[in-house]
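The structure appears right after this line, and notes come after that.
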Amino acid sequence: MGQELSQHERYVEQLKQALKTRGVKVKYADLLKFFDFVKDTCPWFPQEGTIDIKRWRRVGDCFQDYYNTFGPEKVPVTAFSYWNLIKELIDKKEVNPQVMAAVAQTEEILKSNSQTDLTKTSQNPDLDLISLDSDDEGAKSSSLQDKGLSSTKKPKRFPVLLTAQTSKDPEDPNPSEVDWDGLEDEAAKYHNPDWPPFLTRPPPYNKATPSAPTVMAVVNPKEELKEKIAQLEEQIKLEELHQALISKLQKLKTGNETVTHPDTAGGLSRTPHWPGQHIPKGKCCASREKEEQIPKDIFPVTETVDGQGQAWRHHNGFDFAVIKELKTAASQYGATAPYTLAIVESVADNWLTPTDWNTLVRAVLSGGDHLLWKSEFFENCRDTAKRNQQAGNGWDFDMLTGSGNYSSTDAQMQYDPGLFAQIQAAATKAWRKLPVKGDPGASLTGVKQGPDEPFADFVHRLITTAGRIFGSAEAGVDYVKQLAYENANPACQAAIRPYRKKTDLTGYIRLCSDIGPSYQQGLAMAAAFSGQTVKDFLNNKNKEKGGCCFKCGKKGHFAKNCHEHAHNNAEPKVPGLCPRCKRGKHWANECKSKTDNQGNPIPPHQGNRVEGPAPGPETSLWGSQLCSSQQKQPISKLTRATPGSAGLDLCSTSHTVLTPEMGPQALSTGIYGPLPPNTFGLILGRSSITMKGLQVYPGVIDNDYTGEIKIMAKAVNNIVTVSQGNRIAQLILLPLIETDNKVQQPYRGQGSFGSSDIYWVQPITCQKPSLTLWLDDKMFTGLIDTGADVTIIKLEDWPPNWPITDTLTNLRGIGQSNNPKQSSKYLTWRDKENNSGLIKPFVIPNLPVNLWGRDLLSQMKIMMCSPNDIVTAQMLAQGYSPGKGLGKKENGILHPIPNQGQSNKKGFGNFLTAAIDILAPQQCAEPITWKSDEPVWVDQWPLTNDKLAAAQQLVQEQLEAGHITESSSPWNTPIFVIKKKSGKWRLLQDLRAVNATMVLMGALQPGLPSPVAIPQGYLKIIIDLKDCFFSIPLHPSDQKRFAFSLPSTNFKEPMQRFQWKVLPQGMANSPTLCQKYVATAIHKVRHAWKQMYIIHYMDDILIAGKDGQQVLQCFDQLKQELTAAGLHIAPEKVQLQDPYTYLGFELNGPKITNQKAVIRKDKLQTLNDFQKLLGDINWLRPYLKLTTGDLKPLFDTLKGDSDPNSHRSLSKEALASLEKVETAIAEQFVTHINYSLPLIFLIFNTALTPTGLFWQDNPIMWIHLPASPKKVLLPYYDAIADLIILGRDHSKKYFGIEPSTIIQPYSKSQIDWLMQNTEMWPIACASFVGILDNHYPPNKLIQFCKLHTFVFPQIISKTPLNNALLVFTDGSSTGMAAYTLTDTTIKFQTNLNSAQLVELQALIAVLSAFPNQPLNIYTDSAYLAHSIPLLETVAQIKHISETAKLFLQCQQLIYNRSIPFYIGHVRAHSGLPGPIAQGNQRADLATKIVASNINTNLESAQNAHTLHHLNAQTLRLMFNIPREQARQIVKQCPICVTYLPVPHLGVNPRGLFPNMIWQMDVTHYSEFGNLKYIHVSIDTFSGFLLATLQTGETTKHVITHLLHCFSIIGLPKQIKTDNGPGYTSKNFQEFCSTLQIKHITGIPYNPQGQGIVERAHLSLKTTIEKIKKGEWYPRKGTPRNILNHALFILNFLNLDDQNKSAADRFWHNNPKKQFAMVKWKDPLDNTWHGPDPVLIWGRGSVCVYSQTYDAARWLPERLVRQVSNNNQSRE
């Protein structure tokens, strides 16, 4: 290594000198780093042995490829600079001898440093290798091959060894015609270990080697296929070869053919290949360095062949670099990005087992994508397995997925190569099916091109979406091409349209390659300048170009070039009769007459007169242009159909397509006026064309009209095509009768088409337009007022027995009425022609006349017409037919309303002297009832920048939509935004505070409507209302309460405030208001169409009826009513035909099924998951054939821990139940009810609980009892009675009828017994008039319900038995059970603490001890005496902790008995004489005696702690148990363990005797409500605690507390408090002085002086917290009870180390206490005093009682000296 390094350094040094001679100075270290980079990038360079311009350029090419692949961050900054310098050094022919010497020396170094011996060849004559290994390694390999074995090392994976293709014999060592420079360049790339996997075959290393060079490469089967096709291209045609290869490849994938591989050299490893890949024999090379390092593109399964030709397969691990690269690509670009798919395809070119694929996918993809891939992979494997089964090759689903017997890796390694190919195909296909990152998964038709989106990007999105839907984009290429045009933007459509059928998808892309944002902008500007829309501009742009001749009308030339009207051939035109004066033959513009031939004045010439003809032939978007050869034809050219035809046929001159949306269109006929003299024309449509759906409007053609006669026509319902030359109308010529009417114009000429003399008008006269109508059969006469929004009836005409209500609406006109009255119900109006409708008029007093408003006139189809030309044209354009009414069926009122006035009616008078303007009441939701009018203000929460931006955008959208308005309301609640899965934001408002102030409305629909109640055979229409909440306005008085604020960051600006105008989401009453509003809107429809079955639930409406035409008419009226109410129907959600989707069901003909449901078992992990799943299943049960017994294992999973996140898992039984659910969902269906047939209710004896079914030849609805019984022990016959009650209730609820027949499993005699001995059966059958039977209909579907074996009581007798053993049982809450018989008593201990359950254990012991003997059992438990007899007939026992288990055990003992027994009840402790009372007393006494014996001190301590939560020291002293046992009792308590121990008592000044010094304070405990103020006083000598609950902490509350304390322990000498106002007041000072109590306060804001009472607060609150969670009465007690219990514990139960409680210390004070004697120094005068007794030794301080001054003093410990060890007793 040292020699090599020195050579390398010498090489770099010489190169540096050579550069220096050219004036280039470089650092040695930088140059050394540069050549290290050269070596890493071009590992072949040191082996070349020479350096020249050709090899150096190859180095530059490697640099460039490395830069393009890995980016600039991987390439040193100076790399290309140094390369250029050295290139100039080598390329330029130097004359400087120093430079040439340096170059020569450099070449020598390269030659001597070459590490490869390329002269040796392999010993195998069939396959020569260029070995880079040492001689020793080769010898070892040779020896191993002689023995017929491969290397003993673990087989390594080698790339495929390929030879160069030559035209010579394979044994020729000198190939010719090879581009060695290019081959070496590619080989150098391959040897770079950092290079990504190459898919092409690189050429050999060096042309100088004598043997045929071969290199390592991963062969791509597609490239190999292309090479084969290229070799055979000259022999056969390309298409035949392509088809043959495709057929062969398909056979390989299905396993019909196997792949054979040629033998290779012994010990040589070969990589698996795609089926059909051929590995040519030849000379290969293998590098030992490469053998020691597994290449990154070799994958798990490899195959080696030993010297004997035996193939061995090996499994290797994945290279981490490949997984990392694939993981990075999937994360950054997406799992289906082209780059990611390229890596996946390169991986798929190798042999990967199913386990390897699963490992790779799980490592690369996310959890969700992994599951998606796995499901798609399994689906692909199923399809492949089916094809394999047909082919008979034995490759089944288990082999393809690596499951079952093929789950081990060893088994998968032995797969056939063709099977590997099928696995790779299934895996890659599944990978391509993964969803695109960030794509919500829209449908293919929903992919549309954006306005500025490049067309190529749009096509790419289409192809990607098609690939996911069809499996591959090629499968839907025609569909993609169609959508690429239809969903393109207008600009691209215009570019494609001329070539749409002439090119393919790539041609589309080329045509639209230049269309971008700038093109769109220019297009919009061009359309704007031309006065057209962009669409019209593009359509006209592509039409035939060229001018139109204004003379002949033909295209292709202009008027100046017209040959038909050349000036030299033109005949002079002679004027006819002047149309102005009609008195001479001259031109009208030359007429100078002032009057016509009738003497009427002629208006002078001024301005533009009648509009002339269009400048050119008419073009239409929907029709073809007028044929250029069409000439203007006169009336005389028209033909008649037959000699007797009255009309002349009119034909269309263009091919036209009409749709209903286009409305009336004018069709050209090519016929021009004028008509023959003294005639006028009437245009009528032909009956044959009317039958085709084309409506021709009648028209009048004037005699003096000279323009083109056109036909007004429209398509009524469907698209109609009018071909050129079709006869569609007739022109009838009628005689013209001239009258003396005034003429407006001298002549019509070529004016606008149509008559100018006919208008649809109602003359205005002096009479009032009155109208007589009948409201609920009472006649009313009123004035037609088109300016009034509503109808108004005067109070004087209103019947007094008709109800009216007050409104919140103000009616305004010339007069004004505030809060007028309105009819409480809708009235039915009727006119003389029996037209009718509903109306809800207002009632106003003192009104001169009744007013019919627009709410009524609109229902009557009354029209207002105008004689104005513009208005007439507008009405014609909108579809108005002369003589016909408006509407789709034109069935409105045809004639004007009679205008006869009534003379006996007075005028308006002073009330209405002008036009009236009465505003209609605004339709809105009902007002909300509020608990309080006090404003509610909740501050707005701060929002992050992204959420604030989203909120601002959403608020702006709502503002533009009119859903909110600006506000200054005193109400405010916060808003927030959440991000949906689709990436869009949603605006929400926290209305909890507002909801708390409103009176909640009840639910209007407590349940979902069922589609089975729709009559059978009815046709249906289902609609969904769009944005229903946002379409319903809030009542104006309620809007201010739903205000919110939009904040700003850093308070940069005042908050913008808004309030909702529509129903807000999150408001508690919004659903109810929505239902009421929609119900009101469709009320008229329900009233008018009573024969229809209409279901309304929230925003879903279903209409069903017998007659389809009536259903459509009802739907039409429903649309009108909803539109009038401001509600909008979502067009995309209108369902008109099967299958319908409604409320989670699919309605297809007579069958009703649930929508396809998929149960995700992998998501079932917690109690919450199972709860939601079973809730959904329970919702589906009325439509499934599932019994409660079928679902019981699933219901059992809900038992256990109540934590929603507690773990749950599926048992085998639960999994089987879930499979039954899936099967039932897939197969279930129910049918609609037929109300003409009897309704039968069937009851089946299914397991656990009975199951009900409504039946009419097919199942209608399944009925189930609740999963949990209402009783712990519910007999089966009582369950059937409950099911009868439930079935009858459901029948009336959903169908409105009682079942005609109830079929149940009991016979008539059994029913009689049930009626006499049970309570439920008489109730269930009460008032039932139908048939009660037990014969089921003969139907196979009914037989699926297995009969349940039911029994009547047989073993348990209702009366005592004769000659039976007498047994008494009893149980105690201590867990002791006992039973006695004759003179024997048996007792045993249980682990139960309930007396009822313990006695049940005793009863089980009796039944177990005497299974074959009759028994008379007596118990003092009434519960057991009633429950045990029910066990014999109970099918399901409700789960209640231990109770269910014991009852099940007892039930099993009863089932196993064959000899009856009796159980009776006896009252305990009755004191009655006799054997029964005495026997019960013996059993009871046995439990009590035993209980007293086992009540040890430890159990007593445990019970005491459970009751009072005493501390460990008190338990130890009170019950004489060890200290550790006492501590364990406290530690095991779940309540006490959460509280810290009470701190040390401290060293505050204390009294020397009881009632000397008290400390007093107030603490708060909020859970006590108004009594949260706890006044606490403590005697500092004994620690005796007193506390009272008060409603405040003022002086009066303090005095009340002290008076209570004085009544218990008397008056103190001194009280110390803080400086609170209750303690420093004058009244409290007077109170203390009156009772001679010294009151002192501590230092302000220093609670340490009150340390004793402060610690007492903590002790008191801790004790309250403990006992309120216990099992004693304080759990449900009052605050005073809880406080008193806590004081009892602290004062009387807690003991100190002297075994005394606080009460003992207070009431039994021992004055003969021994004290230590000390001398002490007074710090004021430095004098010593004493000896005096020590009261308290503190931490650094001592409390000494001065006998001289009779007072205690606190002194520092350094001023105290103990004088003796003798103690003094202080009296």
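Note: Cβ is positioned from N, Cα and C throughout, glycine not excepted.
All protein chains shown were included, and the count of other CB atoms within 10 Å of the CB of ASP785 (active site, protease) stands at 25. Among the features that Swiss-Prot reports, active site, protease is placed at ASP785.
Feature annotation from Swiss-Prot assigns Zn(2+) binding site to HIS1505, HIS1509, CYS1533, CYS1536; the stated evidence is sequence analysis.
According to Swiss-Prot, the domain 'G-patch' annotation covers 867-913, on the basis of experimental evidence.
Positions annotated as domain 'Integrase catalytic' by Swiss-Prot: 1550-1719.
ALA873 to Arg appears in Swiss-Prot as a mutagenesis experiment; the accompanying note says: 30% loss of infectivity.
Swiss-Prot documents GLY879 to Ala as a published mutagenesis change and attaches the note 85% loss of infectivity and 65% loss of RT activity.
Swiss-Prot gives this note for the published mutagenesis TYR880 to Ala: 90% loss of infectivity and 65% loss of RT activity.
Quoted from Swiss-Prot, the note on the mutagenesis of TYR880 to Ser is: Defective in nucleic acid binding. 80% loss of infectivity. 50% loss of RT activity.
Annotation of the mutagenesis experiment GLY883 to Ala in Swiss-Prot: 90% loss of infectivity and 55% loss of RT activity.
For the mutagenesis experiment GLY885 to Ala, the note given by Swiss-Prot reads: 70% loss of infectivity and 60% loss of RT activity.
Here Swiss-Prot notes a mutagenesis experiment, LEU886 to Ala, with the remark: 85% loss of infectivity and 60% loss of RT activity.
In Swiss-Prot, a mutagenesis experiment is listed as GLY887 to Ala, annotated with the note 95% loss of infectivity and 95% loss of RT activity.
One entry in Swiss-Prot concerns the mutagenesis experiment GLY892 to Ala. Its note says: 85% loss of infectivity and 60% loss of RT activity.
Quoted from Swiss-Prot, the note on mutagenesis experiment GLY907 to Ala is: 60% loss of infectivity and 35% loss of RT activity.
Same-chain residues that are not part of HIS1505, HIS1509, CYS1533, CYS1536 yet have a Cβ within 8 Å of the Cβ center of the Zn(2+) site turn out to be THR1506, LEU1510, ILE1529, VAL1530, ILE1535, LYS1666. According to DSSP, CYS1533 (Zn(2+) binding site) is assigned to coil rather than to any helix or strand. In this structure, HIS1505 (Zn(2+) binding site) is part of a helix by DSSP. Rounded to a whole number, the C-alpha distance linking CYS1536 (Zn(2+) binding site) with ASP785 (active site, protease) is 83 angstrom.
Using a 10 Å radius centred on the Cβ of CYS1536 (Zn(2+) binding site) and all shown protein chains, the other Cβ atoms total 19. Distance from the CA of ASP785 (active site, protease) to the CA of HIS1509 (Zn(2+) binding site) is 86 Å. Long-range Cβ neighbours of CYS1533 (Zn(2+) binding site) (same chain, at least 6 residues apart, Cβ-Cβ under 8 Å): HIS1505, THR1506, HIS1509.
Neighbour count (other Cβ atoms within 10 Å of the Cβ, all protein chains): 22 for HIS1509 (Zn(2+) binding site).
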